[in-house]
Amino acid sequence: MKIMRKNHPLLKIVNHSFIDLPTPSNISSWWNFGSLLGICLMIQILTGLFLAMHYTSDTTTAFSSVAHICRDVNYGWLIRYLHANGASMFFICLFIHVGRGIYYGSYTLSETWNIGIILFLTTMATAFVGYVLPWGQMSFWGATVITNLLSAIPYIGSTLVEWIWGGFSVDKATLTRFFAFHFILPFIITALVLVHLLFLHETGSNNPSGLNSDSDKIPFHPYYTFKDLLGILLLLMALMILALFFPDILGDPDNYTPANPLNTPAHIKPEWYFLFAYAILRSIPNKLGGVLALILSILILATFPLLNTSKQHGLIYRPITQTIYWIFIANLLVLTWIGGQPVEYPFTMIGQIASITYFGIIIILMPISNTIENNIIKL
């Protein structure tokens, strides 16, 4: 078997990626989240496949087909709640994965980092079109509000919105194409994950110390397969607790009301994992400015390799930047909170301050702290 896995054309790829892969001996549990994201993706594809067997992408029957899945299909309620809460677990792992990348300076592996940003955007697009499918009130109005943002694009905006809608409003054509997008995008994500891993294995993994670890590497299996297994068990336990005991805690009660174009919900808001970006969007009074800020809130991650001037790798020995990093995380939590609040004083003002802080930390404070720390090293 040993010779086969090293010589067989297909098994050789698996062997070099997951078994004999030379891995730094000191990587911590923060490196577990890559494999957890892979597990989340597998759970989402499998549960989504079974849901797609019973779902109908028609405005008249979409809502009742979801109710039918929960009531009449064997374990349909479990599959539905695993899929809905699995998305939340996916984004929790994704945020931690990106946060770890920033903290330990993984953005210096620029190809891997940039593919990661594309993956992040694709996952957000998948989650958005998926949220529209149950055709509840928040699904309908979320789709209307977010797709309408494209009308802010000069000259082609209105035409583009109607082209995406497939008509003059969010209707049957929109739901059908969103279902098609939601079905195909996870497979595109899977392909991008393979490219992400390809670039990662080209350079090798980063490690907590930020030093070159070529002289001290161990095989991925059995050391990290068992370490990852613990993380996977904890993830599955958390997901099952969510799906079985608190299935609706992260959802919106408005989505249990069928979509009604004549009745607008009091507060239109997306799922919790989009709230930080939604808060940034709302904090700018101008429509086009808001859309640009929304896009930049994710694309700004691509500036990390460009703005990094530090002579040290990662933040482990950099107390000034470490402090700024944790302020950034706290600010992100404030933005998430503000995104779920109504558009009124003092929430609008807090949102504007937090949005300025979000961009200010990345573009101004982190490069300044890099320079200060470089000068301290010279002393």
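Heads up, the Cβ atoms here are built off N, Cα and C, so glycines get one too.
Where a substitution is noted, the model still shows the residue that was there originally.
As written in Swiss-Prot, here are the features:
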type	residues	note
BINDING	HIS83, HIS182	heme b b562 binding site
BINDING	HIS97, HIS196	heme b b566 binding site
BINDING	HIS201	ubiquinone binding site
VARIANT	ILE353 to Val	In strain: Isolate UP22
VARIANT	GLY360 to Val	In strain: Isolate UP22
Taking just the CA atoms, what is the gap between HIS97 (heme b b566 binding site) and HIS201 (ubiquinone binding site) in Å? 17
Spatial neighbours of ILE353 (variant position) among the binding-site residues HIS83, HIS196, HIS201, defined as Cα within 10 A: which are they? none
Residues with Cβ closer than 8 Å to the Cβ of HIS196 (heme b b566 binding site), same chain and 6+ apart in sequence? THR112, ILE115, GLY116, LEU119
Can you tell me the CA-to-CA distance separating HIS182 (heme b b562 binding site) and HIS201 (ubiquinone binding site), as a whole number of Å? 29
Taking only the CA atoms, the spacing between the residue listed as 'ubiquinone binding site' and HIS83 (heme b b562 binding site), expressed in whole angstrom, is 30
Residue pair GLY360 (variant position), HIS83 (heme b b562 binding site) - Cα distance, angstrom, rounded: 36
Please compare the binding-site residues HIS83, HIS97, HIS201 by how many other CB atoms fall within 10 Å of each one's CB, and tell me which has the fewest. HIS201
Take the Cβ of GLY360 (variant position) and count every other Cβ within 10 Å, whichever protein chain it belongs to. 13
